[in-house]
Amino acid sequence: MADKKIRIGINGFGRIGRLVARVVLQRDDVELVAVNDPFITTEYMTYMFKYDSVHGQWKHNELKIKDEKTLLFGEKPVTVFGIRNPEDIPWAEAGADYVVESTGVFTDKDKAAAHLKGGAKKVVISAPSKDAPMFVVGVNEHEYKSDLDIVSNASCTTNCLAPLAKVINDRFGIVEGLMTTVHSITATQKTVDGPSMKDWRGGRAASFNIIPSSTGAAKAVGKVLPALNGKLTGMSFRVPTVDVSVVDLTVRLEKAATYDEIKKAIKEESEGKLKGILGYTEDDVVSTDFVGDNRSSIFDAKAGIALSDKFVKLVSWYDNEWGYSSRVVDLIVHMSKA
């Protein structure tokens, strides 16, 4: 298996679908073989892939349309489907072993299992799932067993919070904690005030409001780190930035520690086991400094603060699009070796 590239198909060519495609096409250990999206033409798909308001133009190889069913990335053909029902997508025909389910619609096990009928061997849901096992790379991916066919990569915020919470809990113990994420705009929000029956505040104009919102990200940490189950919860503020978000984790510690000791522990882990997942900075950074950062969580040593040696606020940045999309691919690579 060492030399054989892992063949990936993507269902849903939205923000995460397109960025997972970008990540895959820039790596040597994986290969993009198929994309399915019933709502866009092949021509429009190339345009959406080529131009990106946040991450810039695609510059890695020329993108051409071979025919209605095939895109060429340089010389590499990628099959395009436009099928609504996931059961009917012929993944096996295209050679896709792993399917990234990034429509945001088929997030539970039953719905995601439809991809297996078309010949996919494994499905990774790029969203939290109420019943599929959730994995956060750097935290609990070692618990993946090869008989699991449908898994979730959790949420971008859980991917930011969990590595940080793991380090703090392993080193100092967490009694309890509250998280706030100051989160960039996502596709579910509205450009101007509009109807949003499930979340009235969420229907307000995204580009000129700070919008309080719910998030399951902190509670989900308890699913990937059972030791923290019931110890964390949190909420979100949606703010008018297009990408990059920041987690503010306020925790009560079991073991007394100075802020410097906490910084040292996080720095050590960021250079050790969690290298490439958890970052550490002492620079005077702001959100745009992290656009295109492929780490899950970058601890901002200067932004955090301790009230006492057992009560501390920790701040960690994440590119909620690019970092997360990078982890989706990392998880697939990990699964292929299990």
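Every residue gets a Cβ built from N, Cα and C, even glycine.
Secondary structure from DSSP puts CYS156 (mutagenesis position) in a helix. Applying an 8 A CB threshold to same-chain residues 6+ apart, the list for CYS156 (mutagenesis position) reads SER245, TYR318, ASN320, GLU321, GLY323, TYR324. If you look up Swiss-Prot, you'll see CYS156 marked as active site, nucleophile, on the strength of experimental evidence.
The NAD(+) binding site feature in Swiss-Prot is assigned to ARG15, ILE16, ASP37, ARG84, ASN320. There are 22 other CB atoms within 10 A of the CB of ARG15 (NAD(+) binding site), with all protein chains counted.
The D-glyceraldehyde 3-phosphate binding site annotation in Swiss-Prot covers SER155, CYS156, THR157, THR186, THR215, GLY216, ARG238 and is backed by similarity to another entry. According to DSSP, THR215 (D-glyceraldehyde 3-phosphate binding site) is assigned to coil rather than to any helix or strand. Applying an 8 A CB threshold to same-chain residues 6+ apart, the list for THR215 (D-glyceraldehyde 3-phosphate binding site) reads SER155, THR157, THR181, HIS183, GLY234, MET235, SER236.
Around LYS121 (mutagenesis position), the same-chain residues six or more apart in sequence whose CB sits under 8 Å from its CB are ASP97, TYR98, ASP149, listed in sequence order. Among the mutagenesis experiments that Swiss-Prot reports, LYS121 to Ala is described with the note: In GAPCmut; compromised heat-induced nuclear accumulation leading to impaired ability to enhance heat tolerance; when associated with A-231.
Mutagenesis annotation in Swiss-Prot: CYS156 to Ser, described as Loss of activity. Loss of glutathionylation; the structure shown retains the original residue.
Quoted from Swiss-Prot for the published mutagenesis CYS160 to Ser: No effect on the activity. Around the Cβ of CYS160 (mutagenesis position), a 10 Å sphere holds 31 further Cβ atoms from the protein chains shown.
Cβ neighbours within 10 Å of LYS231 (mutagenesis position), excluding its own Cβ and spanning all shown chains: 19. Annotation of the published mutagenesis LYS231 to Ala in Swiss-Prot: In GAPCmut; compromised heat-induced nuclear accumulation leading to impaired ability to enhance heat tolerance; when associated with A-121; the original residue is retained in the structure shown.
Around the Cβ of ASN320 (NAD(+) binding site), the number of neighbouring Cβ atoms within 10 Å comes to 24. Of all the recorded positions listed here (ILE16, ASP37, ARG84, LYS231), ILE16 has the Cα closest to the Cα of THR186 (D-glyceraldehyde 3-phosphate binding site). The recorded positions recorded for this entry are ASP37, ARG84, CYS160, LYS231, and the Cα of CYS160 lies nearest to that of ARG238 (D-glyceraldehyde 3-phosphate binding site).
Here GLY216 (D-glyceraldehyde 3-phosphate binding site) comes close to PRO128, SER155: these same-chain residues lie at least six apart in sequence, with C-beta atoms under 8 angstroms from its C-beta. In this structure, the C-alpha atom of ARG84 (NAD(+) binding site) lies 32 angstrom from that of CYS160 (mutagenesis position). In this structure the alpha carbons, written CA, of ARG15 (NAD(+) binding site) and CYS160 (mutagenesis position) are 18 Å apart. Cβ environment of ASP37 (NAD(+) binding site): ASN11, GLY12, PHE13, GLY17, MET45, PHE81, GLY82 lie under 8 Å away, each six or more residues apart in the same chain.
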